[in-house]
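Q: After the structure tokens below, expect a handful of questions from me.
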Amino acid sequence: MGRCCFYTAGTLSLLLLVTSVTLLVARVFQKAVDQTIEKNMVLQNGTKVFNSWEKPPLPVYIQFYFFNVTNPEEILQGEIPLLEEVGPYTYRELRNKANIQFGENGTTISAVTNKAYVFERNQSVGDPNVDLIRTINIPLLTVVDLAQLTLLRELIEAMLKAYQQKLFVIHTVHELLWGYKDEILSLVHIFKPDVSPNFGLFYERNGTNDGEYVFLTGEDNYLNFSKIVEWNGKTSLDWWTTDTCNMINGTDGDSFHPLISKDEVLYLFPSDLCRSVHITFSSFENVEGLPAFRYKVPAEILANTSENAGFCIPEGNCMDSGVLNISICKNGAPIIMSFPHFYQADEKFVSAIKGMHPNKEEHESFVDINPLTGIILRGAKRFQINTYVRKLDDFVETGDIRTMVFPVMYLNESVLIDKETANQLKSVINTTLVVTNIPYIIMALGVFFGLVFTWLACRGQGSMDEGTADERAPLIRT
């Protein structure tokens, strides 16, 4: 009986160890999990993945911070602007996909993303309908720039004088965000109908969408999950001067493909920035007990490099690192994008304004992604809207102002997975961990039986060393 147990333990130990090593080397269970995820992460009507894509369950908030101008007269005399940050004014962002249509072969799906904003008073510093902000007159600057390029110059000069337009204006937060009717724009609209009579930093963005997208469903390849192939009927942009800069790359930022490697560079197309951007791995994170890869927008995105030369408008007219001229896609308004407080921009932009305090924690854009599922656990998209201003001798409204990139406001669009969704995701991840750890469980059993085998071997040797008195007696006695 003892000898039988001895051989059984040894055989089981060897068999289990060989099996576990074979399973680990062949990655049998890991491949099974990966294939299951790849198969399920497809945009198919009626699935959980599709429902989450159509109506994202995670709460999204957008915070607006304005820069109130405290020394307007001094600025017109050539002094440095002194700005005071006012905010946040927080809104809940409600989003859903609509007008959904699948392609004939199931590999594509078209949709628009509707967005609406609901004010959150308890997360804000004041009432946007009451609070006043003094800021630079972007409609005036837009019209002045228009006058440089058209035959309407004399007419525009006359209108500015007649209506006594000022370079700095006061409006409520609500007006600056969602729009108001501007006197000068209304007059220009009569002669140039493509110029809207209304102005707002997010005018016609509440309760609307940014156009139709065509996405890949991931049916043919999981790496293509929710990847954009068309936007507003175009497979590429036409604003920039090179084919590379005009490419529409990646997803819309709401989702990413599963099974992400930290060595990957991920791409996304935020239409409000008028270009595609890439994000790179930064660190390992833990969000609500879930593992995550933190990806960040690198400084090179807005760097003054040869790779970004195609974003210089007009061609060859490149600005210093940290800012992007997007006036070409904003109906000619002299809008310059940057990170908040000119974070990661050239020092010249920071020092030109009193009140800029860039720091990583508050002004960096990032996204924390669960690498197994590609689900976003936490994220913050932060960028600043500025305008380009300079002295123009023919327009007295500009006074003796310095040439500069003038901050208007910045936003922080953030998302954080809720506990209920996190617990559901934990259940999925824990199940996959159990499956992928089966080889280690088998190995542990092999080690256990190996120890039993060793113990039985030692016990058997001890039994041979210790016998009865008769067994130890010599066979031949004298």
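The backbone N, Cα and C atoms fix where each Cβ goes, and this holds for glycine too.
OK, Swiss-Prot features for this one:
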MUTAGEN   ASN45 to Gln  Loss of glycosylation site. No effect on normal location in lysosomes
MUTAGEN   ASN68 to Gln  Loss of glycosylation site. Causes retention in the endoplasmic reticulum and abolishes normal location in lysosomes
MUTAGEN   ASN105 to Gln  Loss of glycosylation site. No effect on normal location in lysosomes
MUTAGEN   ASN122 to Gln  Loss of glycosylation site. No effect on normal location in lysosomes
MUTAGEN   LEU155 to Asp  Abolishes interaction with GBA1. No effect on normal location in lysosomes
MUTAGEN   ILE156 to Asp  Abolishes interaction with GBA1. No effect on normal location in lysosomes
MUTAGEN   MET159 to Asp  Abolishes interaction with GBA1. No effect on normal location in lysosomes
MUTAGEN   ASN325 to Gln  Loss of glycosylation site. Causes retention in the endoplasmic reticulum and abolishes normal location in lysosomes
MUTAGEN   ASP400 to Lys  Slightly increased GBA1 binding. No effect on normal location in lysosomes
Q: How many other Cβ atoms are found within 10 Å of the Cβ atom of ASN68 (mutagenesis position), counting all protein chains shown?
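A: Within a 10 Å radius of the Cβ of ASN68 (mutagenesis position) lie 18 other Cβ atoms.
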Q: Got a sec? Which of these mutagenesis positions, ILE156, MET159, has the most Cβ atoms within 10 Å?
A: ILE156
Q: Output, ordered by sequence, the same-chain residues six or more apart from ASN105 (mutagenesis position) with a CB under 8 Å from its CB, or 'none'.
A: GLU219
Q: Given a 10 Å Cβ-Cβ cut-off, pick out the one of the mutagenesis positions ASN45, ASN325 that has the most other Cβ atoms nearby.
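A: Its Cβ has the most other Cβ atoms within 10 Å: ASN325.
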Q: Count the other Cβ atoms sitting within 10 Å of the Cβ of LEU155 (mutagenesis position), across every protein chain shown.
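A: Looking across every protein chain shown, the total is 14.
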Q: Name the secondary structure element type, per DSSP in three states, that contains ILE156 (mutagenesis position).
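A: It is helical.
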Q: Using CB atoms and a 10 A radius, I'd like the single residue among the mutagenesis positions ASN122, ASP400 with the highest neighbour count.
A: ASP400
Q: Could you round the CA separation between ASN68 (mutagenesis position) and LEU155 (mutagenesis position) to a whole angstrom and send it over?
A: 31
Q: Nearest to ASN122 (mutagenesis position) in three-dimensional space, by Cα, is which of the mutagenesis positions ASN45, LEU155, ILE156, ASN325, ASP400?
A: ASN325
